[in-house]
Amino acid sequence: MGVWLNKDDYIRDLKRIILCFLIVYMAILVGTDQDFYSLLGVSKTASSREIRQAFKKLALKLHPDKNPNNPNAHGDFLKINRAYEVLKDEDLRKKYDKYGEKGLEDNQGGQYESWNYYRYDFGIYDDDPEIITLERREFDAAVNSGELWFVNFYSPGCSHCHDLAPTWRDFAKEVDGLLRIGAVNCGDDRMLCRMKGVNSYPSLFIFRSGMAPVKYHGDRSKESLVSFAMQHVRSTVTELWTGNFVNSIQTAFAAGIGWLITFCSKGGDCLTSQTRLRLSGMLDGLVNVGWMDCATQDNLCKSLDITTSTTAYFPPGATLNNKEKNSILFLNSLDAKEIYLEVIHNLPDFELLSANTLEDRLAHHRWLLFFHFGKNENSNDPELKKLKTLLKNDHIQVGRFDCSSAPDICSNLYVFQPSLAVFKGQGTKEYEIHHGKKILYDILAFAKESVNSHVTTLGPQNFPANDKEPWLVDFFAPWCPPCRALLPELRRASNLLYGQLKFGTLDCTVHEGLCNMYNIQAYPTTVVFNQSNIHEYEGHHSAEQILEFIEDLMNPSVVSLTPTTFNELVTQRKHNEVWMVDFYSPWCHPCQVLMPEWKRMARTLTGLINVGSIDCQQYHSFCAQENVQRYPEIRFFPPKSNKAYHYHSYNGWNRDAYSLRIWGLGFLPQVSTDLTPQTFSEKVLQGKNHWVIDFYAPWCGPCQNFAPEFELLARMIKGKVKAGKVDCQAYAQTCQKAGIRAYPTVKFYFYERAKRNFQEEQINTRDAKAIAALISEKLETLRNQGKRNKDEL
């Protein structure tokens, strides 16, 4: 017999069932939401190269093409592919680190390549230690470091790129130490390749700071590549003889530079001319390279006790004719790389600064200083000995300090492990610690950027909590790749905003208490302190966008609305006023992503559309009254009419500044004139006004996107130049006569009063501000011509 439940019991039991279901469902979700780093088997500190290598290994193992009998293969591969797509992208990685997968709702991915792609096309040079795969954020710093770079721009799907790969690897091994060999994957870094003018693959370019890039056009053999590279290597080999020997040696020794000399005699082997040239390039600025023909310089060779062919390194101050009692290094190898490594290993270490003189030395010069504890770990990398030479022209001295000799000094600088830092000539007050790669080109780029920027390392003693001047503080962790990528941009921004804002960085792995005090929950978190006001930066990691953010703080482009001001400014707006309003909530991630784009859009619409935002967390009742049901809700309030209160809601997929701007401008009344063949002839070709014309076709997508921009241009030049539009679908003959071959085409028709006729110029940009600037420049030229003609009369 069944048991009847009363209504209250039924509702109570139903709630329990639903609660149990939700608990089980959430447990399943948590169980399946695997950490992206764990999926790929990498740490949170993994570099882009390590992430690519880990993904490739898994892709070859788990790809559905290799597991046709596994029904879960597709789903399993999608998970690791998703993890890779997110972690390889700097912006997505930052979102994931900060918000988890919820922060990636607008970036769902879901596509992957065939197994053959991952086996043969993916990460072509990731396993080659002599070849450095460069990414956009590090490219400029690398090629401007002062070293010579030869870079291969390739595409994974390009057959010629794969044909070149074995030769490029052999070439890289051949010239290792002579110059840097790089590679750029244009499939991953399309923007970088476009910026560098790369439009075919493979494209090979030589880069050196201070000179224009040089493209290689020869055949792709190793010998031809070596020959081309050697043309750009700075190498001078001196033939030594009785007439120049003493002066050459003494001059070099006085400058602290030694000599590598190969003596060529009848017996034994001396270095070939090609090997000597390569060594000269590899040791440029560190050691002079020379050779001596003992057949013609017999007495000189005998005085040096040289009786057979040999090669020797003479350090500064060596006694040349007494090889038993000094540090002359005789070399048995004939291989350039082996000789290079042995010579550079024997070069003296950097100057060791003492605790007593440290403050004074740092106060009078700019220094790159290595901190070590007892043994100098940097001596294991002989390449770093090039730093002194490569930083000489930047007036940066290079030294080291042993923290075990004065622990208090390092503790006060918050140096607790081997590190390097730049000191900017003001003692220990102004310095910046390096958090990048411990390799030559990265250290060079850091040193040059840091001494010329205004970023300082912060600690409790100099944290600007109550400073009267505004500060931008970057809270970061050294293990976080997006944090490291942001640091060079902060240095650039500090130069752009010098005198307006101070810049500092705070390492949250060292100063955990300070970071907790300011509730720092993700890295990097960038905050502007302006006395009692604190503003968190949410934009992209670029100097330009940081500059925009600061400018917006000083001169806000978006009106922060309250229910009262919304009623006064928006609801009761003047007849000819229009508004765009963002209804948002601070906890909403898409709202946070939108905010910098919203501000950027507002700056471009100044004087045309009023832009505001209202916090629906603070004014929840008001937003409910306005029927705001989701965040962010973007509304356009058109000019007031006799109609009831109305607005347009934005339903577009893209919430970037450009898309929102185009959408808003589309509601404004047309200012330009629609022209027919008759009016085009009468007003433009036979009239006496300047005209800018948009030739378009209604079916053309780019034309539709450009239409609001052209209306913005029409408003900007109103009163100076008239703006018109010609429909080339309706009036094909008119457009044909005007020489129109693509849509949209913009032409400027300017009336020359002196000649009483029209001239025309095609404009090759679709940016309203740029077009307006070009037109203003042309009008100024016409005015100056008119003045000169009057003066001549």
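The backbone N, Cα and C atoms fix where each Cβ goes, and this holds for glycine too.
Per-class residue totals from DSSP over the domain 'J' (35-100), listed helix then strand then coil: 49 helix, 0 strand, 17 coil. The domain 'J' annotation in Swiss-Prot covers 35-100, and the record cites sequence analysis as its basis.
Under the heading domain 'Thioredoxin 1', Swiss-Prot lists 130-232.
The domain 'Thioredoxin 3' annotation in Swiss-Prot covers 557-662.
Sequence annotations record features per position, and here Swiss-Prot assigns domain 'Thioredoxin 4' to 671-778. The average pLDDT for the domain 'Thioredoxin 4' (671-778) in the predicted structure is 87.
What Swiss-Prot says about the mutagenesis result for HIS63 to Gln is this: Prevents interaction with HSPA5, leading to prolonged interaction with substrate proteins. There are 23 other CB atoms within 10 A of the CB of HIS63 (mutagenesis position), with all protein chains counted.
Among the mutagenesis entries in Swiss-Prot is CYS161 to Ala, noted as: Abolishes disulfide reductase activity; when associated with A-483; A-591 and A-703. In the shown protein chains, 22 other C-beta atoms lie within 10 A of the C-beta of CYS161 (mutagenesis position).
CYS483 (mutagenesis position) has a Cβ environment of 24 other Cβ atoms inside 10 Å. Following the DSSP three-state reduction, the secondary structure of CYS483 (mutagenesis position) is helix. Among the mutagenesis results in Swiss-Prot, CYS483 to Ala has the note: Abolishes disulfide reductase activity; when associated with A-161; A-591 and A-703. The residue drawn here is the original one.
A mutagenesis experiment is reported in Swiss-Prot for this position, CYS591 to Ala, and the note states: Abolishes disulfide reductase activity; when associated with A-161; A-483 and A-703. A C-beta separation below 8 Å, combined with a sequence spacing of at least six in one chain, links CYS591 (mutagenesis position) to ASP582, TYR584, SER585, TYR631, PRO632.
Cβ neighbours of CYS703 (mutagenesis position) (same chain, under 8 Å, six or more residues apart in sequence): TYR696, ALA697, TYR743, PRO744. Per Swiss-Prot, mutagenesis CYS703 to Ala is noted as: Abolishes disulfide reductase activity; when associated with A-161; A-483 and A-591.
In this structure the C-alpha atoms belonging to CYS483 (mutagenesis position) and CYS161 (mutagenesis position) are separated by 33 Å. CYS161 (mutagenesis position) is 24 Å away from HIS63 (mutagenesis position) when you measure Cα to Cα. At the 8 Å Cβ threshold, with sequence separation of at least 6, the domain 'Thioredoxin 1' (130-232) comes into contact with the domain 'J' (35-100) through 3 or more pairs.
Counting residues of the domain 'Thioredoxin 3' (557-662) by DSSP class, helix then strand then coil, yields 37 helix, 22 strand, 47 coil.
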